[in-house]
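Visitor: Among the features that Swiss-Prot reports, heparin binding site is placed at Lys19, Lys21, Lys72, Lys75, Arg79, Lys80, with the record citing a curator's inference. Residues or ranges marked as domain 'PWWP' by Swiss-Prot on the basis of sequence analysis: 12-69. Among the mutagenesis experiments that Swiss-Prot reports, Ser165 to Ala is described with the note: Abolishes secretion and alters location of the protein from inside the exosome to the exosomal surface.
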Amino acid sequence: MSRSNRQKEYKCGDLVFAKMKGYPHWPARIDEMPEAAVKSTANKYQVFFFGTHETAFLGPKDLFPYEESKEKFGKPNKRKGFSEGLWEIENNPTVKASGYQSSQKKSCVEEPEPEPEAAEGDGDKKGNAEGSSDEEGKLVIDEPAKEKNEKGALKRRAGDLLEDSPKRPKEAENPEGEEKEAATLEVERPLPMEVEKNSTPSEPGSGRGPPQEEEEEEDEEEEATKEDAEAPGIRDHESL
């Protein structure tokens, strides 16, 4: 049977059991033929799997005719989609969505290379977008910087004004304080003079007269006592 399987050639629409690594023999259908120019066992068929509606490229050694292998591989299986695949291969072998999906998947499988180009194009677009965003970011950054500089200048000016303003009131307060002190001194100084004018020099023990007058009074008293002491002696001599 293996010899007949190796020599078997399939055509589009043939129903088979396809074997993939990690999966049981799965009901499938041949959708695409290998290139006619190259005929060798290395050529692979595009296979559509019933139940899962997935496609894969398999060689002839992994394909088994459905009718001949139905009893062997057509036993129920718990794998998801397997029982649905058995139903589809019996009741709807030419499912409409299968042809569209197979051709679509074929284009996706056969043309994986343009995707990097598209990715590169997206990268360029992203780069341009990033570049533009960088430029916008610079503009946005520059504007806040200017605003910060302006705000800093305003803050400095305001700080200078605040520093000057407390100094000025102090300077303004000092002259007023000096004027007040001078006024109080002027008010206090004339008081002794008025008291001296009101007081009389004849008042004994007042202590408010000037010290020179007191000294003169003491000298006069001393001279008067001396004269009184000398006077009795002179009188006695005259009597003799």
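Glycine is treated like the rest: Cβ placed from N, Cα and C.
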Visitor: Any same-chain residues 6+ apart from Arg79 (heparin binding site) with CB under 8 Å of its CB? Would you list them in sequence order, or say none?
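Guide: Tyr23, Pro24 - these are the non-local Cβ neighbours of Arg79 (heparin binding site), listed in sequence order.
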Visitor: Taking all residues of the domain 'PWWP' (12-69) together, what is their mean pLDDT?
Guide: 83
Visitor: Within 10 angstroms of the C-beta of Lys75 (heparin binding site), what count of other C-beta atoms is obtained when all protein chains are considered?
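Guide: There are 11 of them.
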Visitor: Please list, for the domain 'PWWP' (12-69), how many residues fall into helix, strand and coil according to DSSP.
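Guide: Residue counts for the domain 'PWWP' (12-69) by secondary structure: 7 helix, 23 strand, 28 coil.
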